[in-house]
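Pulled from Swiss-Prot, these are the features on record:
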| type | residues | note |
| --- | --- | --- |
| BINDING | Cys36, His61, Cys65 | Cu cation binding site |
| MUTAGEN | Arg15 to Ala | Loss of ability to bind to DNA; when associated with A-36 and A-52 |
| MUTAGEN | Tyr35 to Phe | No effect in ability to bind copper |
| MUTAGEN | Cys36 to Ala | Loss of ability to bind to DNA; when associated with A-15 and A-52 |
| MUTAGEN | Cys36 to Ala | Loss of ability to bind copper; loss of ability to dissociate from DNA in the presence of copper |
| MUTAGEN | Arg52 to Ala | Loss of ability to bind to DNA; when associated with A-15 and A-36 |
| MUTAGEN | His61 to Ala | Loss of ability to bind copper; loss of ability to dissociate from DNA in the presence of copper |
| MUTAGEN | Glu81 to Ala | Decrease in ability to dissociate from DNA in the presence of copper |
Amino acid sequence: MSKELTAKKRAALNRLKTVRGHLDGIVRMLESDAYCVDVMKQISAVQSSLERANRVMLHNHLETCFSTAVLDGHGQAAIEELIDAVKFTPALTGPHARLGGAAVGESATEEPMPDASNM
């Protein structure tokens, strides 16, 4: 695999960097004894963002490593590896799983993550 990040990996990396900053804001909220419900909302926003990053990585894996493995005759092993990777990921396998849509650009209706640093 190439050392250069794919567009999807860059998107996931950028999202994770945003999450890191958001988590720092949540820590500050807790340290300043912020209202519990406000903290819970921010934690939910981070969880949602992590789930989106995971979906982006799934799309990337399917388009790169997985497809290469299938073309190279290692399809069954690739399928087993993928099943093992997602079986404990409710956002990918649960009743509300959203695997479709724009993985990199995100949908136009998606709301941006609130900025916890201003809380």
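In case you wondered, yes, glycine gets a Cβ from its N, Cα and C as well.
Don't look for the substitutions in this one, it keeps the originals.
Checked against Cys65 (Cu cation binding site) by C-alpha proximity, the mutagenesis positions Arg15, Tyr35, Cys36, Glu81 yield Glu81 as the nearest. Spatially, by CA atoms, the mutagenesis positions Tyr35, Arg52, His61, Glu81 include one closest to Arg15 (mutagenesis position), and that is Arg52. Across the fold, the C-alpha of Glu81 (mutagenesis position) and the C-alpha of Arg52 (mutagenesis position) stand 20 Å from each other. The subset of mutagenesis positions (Tyr35, Cys36, His61) lying with their Cα within 10 Å of the Cα of Arg52 (mutagenesis position) is empty, i.e. none.
In this structure the C-alpha atoms belonging to His61 (mutagenesis position) and Cys36 (mutagenesis position) are separated by 37 Å. By a simple count of nearby Cβ atoms, those within 10 Å, the most crowded of the recorded positions Cys36, Cys65 is Cys65. There are 10 other Cβ atoms within 10 Å of the Cβ belonging to Tyr35 (mutagenesis position).
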